[in-house]
Each structure stands twice: as structure tokens, then as C-alpha cells.
Amino acid sequence: DCLGFMRKCIPDNDKCCRPNLVCSRTHKWCKYVF
């Protein structure tokens, strides 16, 4: 299961849906990185 943009997540545990979506350690949600 994966999470979409700005969905709450647990760093190092949850997987965000796209390769350039990562779980932010600061905000604890999936955000885009470029």
C-alpha cells in the first residue's frame, strides 16, 4: 500500500506512491522532491 501527496506517513516505514514522493521527516507527510 502506498500514500499520495500530503498524506500522513511514518518516515522509513510508509511508502509514498511515486519515486519522487518522499515521506518528510519534518512534516510527516508525503512530499515531492526534485
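The backbone N, Cα and C atoms fix where each Cβ goes, glycine too.
Residues as originally present; substitutions not included.
Per Swiss-Prot, these features apply:
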- Met6 to Ala: 5-fold decrease in activity on hNav1.7/SCN9A, no change on hNav1.5/SCN5A and 1.4-fold decrease in activity on hNav1.4/SCN4A (MUTAGEN)
- Arg7 to Ala: 10-fold decrease in activity on hNav1.7/SCN9A, no change on hNav1.5/SCN5A and loss of activity on hNav1.4/SCN4A (MUTAGEN)
- Ile10 to Ala: 2-fold decrease in activity on hNav1.7/SCN9A, and no change on hNav1.5/SCN5A and hNav1.4/SCN4A (MUTAGEN)
- Asn13 to Ala: 2-fold decrease in activity on hNav1.7/SCN9A, no change on hNav1.5/SCN5A and hNav1.4/SCN4A (MUTAGEN)
- Arg18 to Ala: No change in activity on hNav1.7/SCN9A and hNav1.4/SCN4A, and decrease in activity on hNav1.5/SCN5A (MUTAGEN)
- Pro19 to Ala: No change in activity on hNav1.7/SCN9A, decrease in activity on hNav1.5/SCN5A, and 1.8-fold increase in activity on hNav1.4/SCN4A (MUTAGEN)
- Asn20 to Ala: 8-fold decrease in activity on hNav1.7/SCN9A, no change on hNav1.5/SCN5A and loss of activity on hNav1.4/SCN4A (MUTAGEN)
- Ser24 to Ala: 5-fold decrease in activity on hNav1.7/SCN9A, no change on hNav1.5/SCN5A and 1.4-fold increase in activity on hNav1.4/SCN4A (MUTAGEN)
- Arg25 to Ala: 4-fold decrease in activity on hNav1.7/SCN9A, no change on hNav1.5/SCN5A and loss of activity on hNav1.4/SCN4A (MUTAGEN)
- Thr26 to Ala: 3-fold decrease in activity on hNav1.7/SCN9A, no change on hNav1.5/SCN5A and 1.2-fold decrease in activity on hNav1.4/SCN4A. 1200-fold increase in selectivity for hNav1.7/SCN9A over hNav1.4/SCN4A; compound 71 (MUTAGEN)
- Trp29 to Ala: Loss of activity on hNav1.7/SCN9A and hNav1.4/SCN4A, and no change on hNav1.5/SCN5A (MUTAGEN)
- Tyr32 to Ala: 9-fold decrease in activity on hNav1.7/SCN9A, no change on hNav1.5/SCN5A and loss of activity on hNav1.4/SCN4A (MUTAGEN)
Rounded to the nearest angstrom, how far is the Cα of Arg7 (mutagenesis position) from the Cα of Asn20 (mutagenesis position)? 14
If I take the Cα of Arg18 (mutagenesis position) as reference, which of the mutagenesis positions Ile10, Arg25, Tyr32 has the closest Cα? Tyr32
Out of Asn13, Ser24, Arg25, Thr26, Trp29, the mutagenesis positions in the record, which is closest to Met6 (mutagenesis position) when you go by Cα distance? Trp29
Mutagenesis positions Arg7, Asn13, Ser24 vs Tyr32 (mutagenesis position), shortest C-alpha separation belongs to Ser24
For Arg7 (mutagenesis position), the spatially nearest of the mutagenesis positions Asn13, Ser24, Arg25, using Cα atoms, is Ser24
Which listed residue (Arg7, Arg18) has most other Cβ within 10 Å, given these are mutagenesis positions: Arg7
Rounded inter-Cα distance in Å - Arg25 (mutagenesis position), Asn13 (mutagenesis position): 11
Find the shortest Cα-Cα separation between Thr26 (mutagenesis position) and the mutagenesis positions Ile10, Asn13, Pro19, and name the residue that gives it. Ile10
Using a Cβ cut-off under 8 Å and a sequence separation of 6 or more, which residues in the same chain sit near Ile10 (mutagenesis position)? Cys23, Lys28
Taking the Cβ of Thr26 (mutagenesis position) as the centre, count every other Cβ atom within 10 Å, in any protein chain shown. 7
Top of the mutagenesis positions Trp29, Tyr32 by count of other CB atoms within 10 A is Trp29
Secondary-structure category, per DSSP, in which Trp29 (mutagenesis position) falls: strand
Taking only the Cα atoms, work out how far Trp29 (mutagenesis position) lies from Asn13 (mutagenesis position), in Å, as a whole number. 12
